[in-house]
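First comes the structure, then the notes that go with it.
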Amino acid sequence: GDNILKVDSFLTHQVDFSLMREIGKVFAEKFASAGITKVVTIEASGIAPAVFTAEALNVPMIFAKKAKNITMNEGILTAQVYSFTKQVTSTVSIAGKFLSPEDKVLIIDDFLANGQAAKGLIQIIEQAGATVEAIGIVIEKSFQDGRDLLEKAGYPVLSLAR
C-alpha cells in the first residue's frame, strides 16, 4: 500500500548500529537540558534507537512488552494500544518498580503514525506518577494525525524524518 515505508534494512529487522548510535546522540543532545532519568519505548523496533539514546544520556532504558492477554501480576502497569497497521489491540506493560514519581521520561519510538503507541506509553508512565518530558520519533508519517494528538495533549514531539 501507499502507507508503507520500507525501513527493514536499518531499523525494523536489520539494525544499522552506527546510524542508531547517531540517532541516539541527536535525541540526547536535543533533550540534554530536560533532566531525563529514563528512556521508555515499546518492543520491538523502538528498542534500538531507545537503547542508544539511553546510552548517550547515561540513563536506563525500559521497553514496554506487548502481550495479547497478560496475567496481571502485582505492580504491573498496563495500557491498551491499537495498531492501525496490524489492526489489532495489544496490552502493553511495564513493571511498576522501574518507574517512580521522580522520573522524567523521554519516550523514543521508531514510528509515529496515529500516536497510539505513544499514547499507551504515556498512560503507563503517568500511572507510575512519572512525568513525560518529550517524545522522540525516528520516522514520522506526517500525513497521519499522531503529532497533532500528542502536541494537543501537551507533549513536545521531535521527529528526525517526516
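Just so you know, glycine gets a Cβ as well, placed from its N, Cα and C.
Taken from Swiss-Prot, the feature xanthine binding site applies to L5, T12, K141, supported by similarity to another entry. Cβ contacts within 10 Å of K141 (xanthine binding site), excluding its own Cβ and spanning all protein chains shown: 18. Annotation note: K141 (xanthine binding site) sits in a coil segment as assigned by DSSP.
Counting only same-chain residues six or more apart in sequence, the Cβ atoms lying under 8 angstroms from the Cβ of A113 (5-phospho-alpha-D-ribose 1-diphosphate binding site) belong to F84, T85, K141, Q144, G146. A113 (5-phospho-alpha-D-ribose 1-diphosphate binding site) falls within neither a helix nor a strand when secondary structure is assigned with DSSP, and so counts as coil. Look at Swiss-Prot and you will find A113, N114, G115, Q116, A117 tagged as 5-phospho-alpha-D-ribose 1-diphosphate binding site, backed by similarity to another entry.
Look at E29 (variant position): DSSP puts it in a helix. Neighbour count (other Cβ atoms within 10 Å of the Cβ, all protein chains): 11 for E29 (variant position). According to Swiss-Prot, the natural variant E29 to D carries the annotation: In strain: 12261.
V51 (variant position) falls within a helical segment according to DSSP. According to Swiss-Prot, the natural variant V51 to I carries the following note: In strain: 12261.
DSSP assigns N58 (variant position) to coil in the three-state reduction, outside any helix or strand. Counting only same-chain residues at least 6 apart in sequence, none has a Cβ under 8 Å from the Cβ of N58 (variant position). Recorded in Swiss-Prot as a natural variant, N58 to D carries the remark: In strain: 12261.
Note on proximity: of the binding-site residues N114, G115, Q116, A117, the one nearest V51 (variant position) is A117, by Cα distance. Using the Cβ center of A113, N114, G115, Q116, A117 for 5-phospho-alpha-D-ribose 1-diphosphate, the list of other same-chain residues with Cβ within 8 Å runs, in sequence order, Y82, F84, L112, A118, K119, Q144, G146, L149.
Shown are the recorded positions V51, A117; of these, the residue with the fewest other Cβ atoms within 10 Å is V51.
Of all the binding-site residues listed here (N114, Q116), it is N114 whose C-beta has the fewest other C-beta atoms within 10 angstroms. Distance between Cα atoms for E29 (variant position) and Q116 (5-phospho-alpha-D-ribose 1-diphosphate binding site): 26 Å, as a whole number.
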